[in-house]
Each structure stands twice: as C-alpha cells, then as structure tokens.
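Database features, via Swiss-Prot:
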- Asn63 to Ala: No effect on DNA binding (MUTAGEN)
- Asn63 to Gln: Slight decrease of DNA binding (MUTAGEN)
- Asn65 to Asp: Loss of DNA binding (MUTAGEN)
- Lys74 to Ala, Leu or Met: Loss of DNA binding (MUTAGEN)
- Cys76 to Ala: Loss of transcription activation (MUTAGEN)
- Cys76, Cys125, His152, His154: Zn(2+) 1 binding site (BINDING)
- Cys82 to Ala: Loss of transcription activation (MUTAGEN)
- Cys82, Cys86, Cys113, Cys116: Zn(2+) 2 binding site (BINDING)
- Cys113 to Ala: Loss of transcription activation (MUTAGEN)
Amino acid sequence: MELDDFDPEDKEILSWDINDVKLPQNVKTTDWFQEWPDSYVKHIYSSDDRNAQRHLSSWAMRNTNNHNSRILKKSCLGVVVCSRDCSTEEGRKIYLRPAICDKARQKQQRKSCPNCNGPLKLIPCRGHGGFPVTNFWRHDGRFIFFQSKGEHDHPRPETKLEAEARRAMKKVHMASASNSLRMKGRPAAKALPAEIPSQGSLPLTWSFQEGVQLPGTYSTPLIANAPQQNSLNDCLSFPKSYDLGGSTELEDPTSTLDSMKFYERCKFSSSRIYGSEEQFQPPVPGTYGDYEDLQTWNKNVALGRNPSDDIYYPAYPLPVASWPYDYFPSQNSLEHLPQQVPSEPPAAQPGCHPLWSNPGGEPYEEKVSVDLSSYVPSLTYHPPQQDPFLLTYGSPTQQQHALPGKSNRWDFDEEMACMGLDHFNNEMLLNFCSLR
C-alpha cells in the first residue's frame with residue numbers, strides 16, 4: 001500500500017522526519033514504547049510516557065553533538081564480548097554493556113571475562129552505512145518523536161538492570177571468597193574450657209551493704225568526715241569469712257560475748273561519733289567535764305609529742321550542738337536493760353588513737369594502721385538532715401564522764417570487732433550510759 005492511498009492527515013503522520021520544521025500534531029493514537037528499536041523506524045510517544053521522557057533504550061547509546069539543539073542525538077556503542085566465545089552454565093553468551101566514557105571503555109577491554117577469565121573485546125556498531133546506528137529524540141507539543149537510522153549489526157548487550165545485578169553478585173562472591181581465604185590463613189582457634197573467674201580477677205566494689213576484703217597490711221588514715229550513711233554505724237559486725245560467690249552472714253552479738261564486754265564495746269563506739277564541723281575547732285570551756293585534761297593532751301600534740309606514745313587517751317563525746325530535740329530511752333526499753341548491763345561498768349581500755357584532730361595541725365594528720373581484712377559495714381540508717389554527723393545522748397547538763405583509768409593497751413583487732421546494733425538498741429544503750 002502506497003502513500004497515495006492514505007488520507008492527507010495520515011500521509012502527514014507517516015511521512016514526517018525528525019528534522020522537519022513542523023511535526024504533525026493531529027495524532028489520534030500514540031505508540032507503545034519500544035525498548036529495542038532497530039532498523040529505520042519512527043515512533044510517536046505521549047509526552048506523559050516516563051520511558052520516553054528518559055530517552056530510554058536497551059541498546060548501549062551515548063549522546064553525541066548535534067547542530068540542532070531541539071533534537072537529541074544518540075549513537076550506538078556496540079557490545080563487549082568474550083574473545084573465547086564462552087557461555088555460562090545456563091547456555092548464555094557473554095554480552096557486556098560497553099562503558100559510555102572512552103577511557104572507561106578502554107579500561108574495560110583490558111579486563112578479563114567474568115565467566116572464563118579470558119580477554120574481552122569490543123564489537124563496535126556499524127549498522128548505518130559504516131557508522132553507528134543513530135537515534136533521534138524530539139519533544140514537540142503533546143508528543144515525543146523518535147526516529148532511528150541504521151540497523152544494528154551486533155548482538156544485543158545486557159540491559160542496565162542486568163548489568164547492575166551482575167555487579168552486585170560479583171561483589172558478593174568476591175567478599176565471600178576473601179573471607180574464606182582469610183579464615184583459611186588464620187590458625188584454628190582452640191576451644192578453651194570455661195574458666196571460673198578467680199577472686200582476684202573480680203572487681204572489688206566499695207559498698208555500704210557488703211563486705212570489702214583488703215590486704216592485712218593495709219594502713220590508711222582515719223578520715224573524720226565519714227559519709228552520711230555511715231554516721232550511725234560505728235559499731236561494725238564482721239563475718240568470720242568473706243566469699244565473693246556467696247552471701248555474707250553476720251554473727252549474733254549476744255552469742256559470742258557476755259554482757260560486760262557488750263557494754264564495754266558499745267561505750268567505746270559512742271566516743272567515736274562526732275561532727276565534721278567541730279573536728280577542726282578547739283574545745284570550749286564548760287562544754288566538757290574534763291576540759292583540763294583535754295587541754296593537756298592538745299599541748300602535748302602542739303609540742304611535737306606523738307599522742308600514740310602516751311599511756312592513755314581520753315575519748316570525749318561531742319556536745320549536743322544543733323539537734324532540736326534529745327533522744328531518751330523509753331520506759332519499756334529501760335525495763336529490760338539491767339538484765340544485760342552489769343551494775344558497775346568496767347573502765348574502758350585505752351590504747352586507740354583519738355579521732356579528735358590537732359587544732360594546730362593539718363586535718364587528717366594522725367594515721368592508724370588498721371587491719372581491714374574482713375571488715376563488713378552494717379546496715380545504714382539515715383540521720384536527720386540538719387547535722388548528719390552529730391548525735392545526742394541526753395541533756396548537756398546531765399553528761400558526766402570519768403576519764404578512763406590507766407591500763408595496758410587493748411587488742412585493737414579484737415576490740416574493733418564491735419557488734420552491729422540496730423537503731424533502737426544503739427540509742428537505748430548510749431542513753432543509759434549517759435544517765436548513769
């Protein structure tokens with residue numbers, strides 16, 4: 001059927017050329033997009049076609065210069081094949097997509113075949129009179145006009161999606177191969193039996209609720225400014241053994257000591273409770289009943305004498321400073337107390353270092369060698385918020401304490417093992433001592 005048999009409108013649609021000044025606009029139907037256009041063909045696509053907007057083609061095409069700015073010109077690059085003409089396991093030939101850049105395409109030809117590691121070669125396109133097949137794209141009005149000149153004389157290369165999938169699979173294979181080679185190069189790791197961590201390898205944490213095991217030769221200065229949680233816990237209860245893997249159980253204070261030693265140790269612990277603010281201040285006359293002996297002791301320290309060389313050391317409880325009320329034992333608590341406390345309290349055995357700092361010297365100056373190999377702090381009690389380091393034992397006017405008599409130095413390791421008292425018993429016993 002010749003062109004003379006068509007209507008003038010149909011003739012215009014069929015006889016247009018991409019280089020015409022005016023292209024037909026009375027197009028009733030548009031063509032479906034063609035992925036592999038070949039030979040001398042022409043297509044009219046809708047301007048809404050996304051593939052036509054992208055000028056997509058499965059042939060390896062690159063943009064070329066054109067004197068007409070309204071027309072996009074693309075030339076075919078051909079196909080890259082294996083020089084050995086190898087095939088994959090599925091029976092397909094190796095037809096790679098050529099790189100668009102000239103340098104990248106030259107570098108691609110020096111690579112080996114991904115299937116047989118043979119050399120690659122480029123088959124150029126010469127389907128348009130010895131020149132590459134050319135595709136033309138032109139946007140005009142509501143349509144996109146496409147025209148191809150020439151016939152491809154080479155096999156179809158892989159599409160862009162196939163090329164991307166092949167590169168991804170190649171990267172995965174290379175990564176797995178390198179990992180396998182790395183694992184083969186390493187010596188086989190011997191499976192070690194599970195080791196139970198020893199006591200020395202475990203972290204040693206300082207806590208108020210659990211015991212801490214220190215070396216027997218540990219020596220540290222006694223810091224007067226104790227933490228607030230430890231202000232009411234001067235009586236410590238020590239376990240016979242300490243195990244990091246098990247629970248620590250405290251001994252019953254009344255099961256190992258009689259009532260006389262029990263009273264004696266509680267009296268010693270009461271003399272070690274003092275305030276953090278008053279430890280740096282000199283005593284005031286009238287506060288203590290034995291102020292003159294305290295002055296004599298302070299003078300000896302100022303003259304350079306070591307307080308540890310004296311025969312005895314006074315243990316003075318601090319005065320009631322800023323608590324708004326006093327602690328007095330109840331009648332019910334006093335009814336059961338005479339059954340445990342003897343009628344004549346024995347004299348406290350001196351020999352420990354006083355915790356009262358030297359007024360003329362630096363704080364925390366005196367040091368005491370303490371064996372803390374099995375110390376376990378007792379339960380903590382939170383004192384009032386005003387002065388957490390002051391504890392009252394009754395009215396200041398009623399306190400009368402006698403100086404301890406001369407005696408041999410008591411065993412520090414034994415006497416430091418004070419019993420852990422709860423808040424009620426500690427308060428009850430210390431108030432009873434002040435009333436007597």
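Placed from the backbone N, Cα and C atoms, the Cβ positions cover glycine too.
Features per Swiss-Prot, on structure.
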residue	record	DSSP class
Asn63	mutagenesis position	strand
Lys74	mutagenesis position	strand
Cys82	mutagenesis position	strand
Cys113	mutagenesis position	coil
Cys125	Zn(2+) 1 binding site	coil
His152	Zn(2+) 1 binding site	coil
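Asn63 (mutagenesis position) has Cys125 as its nearest neighbour among the binding-site residues Cys116, Cys125, His152, His154, going by CA to CA distance. The Cα atom of Cys86 (Zn(2+) 2 binding site) lies nearest to that of His154, taking the recorded positions Asn65, His152, His154 as the candidates. Around Lys74 (mutagenesis position), the same-chain residues six or more apart in sequence whose CB sits under 8 Å from its CB are His55, Ser57, Met61, Arg62, Asn63, Thr64, Thr134, Asn135, Phe136, Trp137, listed in sequence order. Least crowded of the recorded positions (Cys76, Cys82, Cys86, Cys113, Cys125), judged by neighbouring Cβ atoms within 10 Å of its own Cβ: Cys86.
When the mutagenesis positions Asn65, Cys76, Cys113 are ranked by how far their Cα is from the Cα of Cys82 (mutagenesis position), Cys113 comes first. All protein chains considered, the CB of His152 (Zn(2+) 1 binding site) has 21 other CB atoms within 10 Å. Counting every protein chain shown, 11 other Cβ atoms lie within 10 Å of the Cβ of Asn63 (mutagenesis position). Nearest in space to Asn65 (mutagenesis position), taking C-alpha to C-alpha distance over the binding-site residues Cys116, Cys125, His154, is Cys125.
Residue with the densest Cβ environment among the recorded positions Asn65, Cys116: Cys116, by other Cβ atoms within 10 Å.
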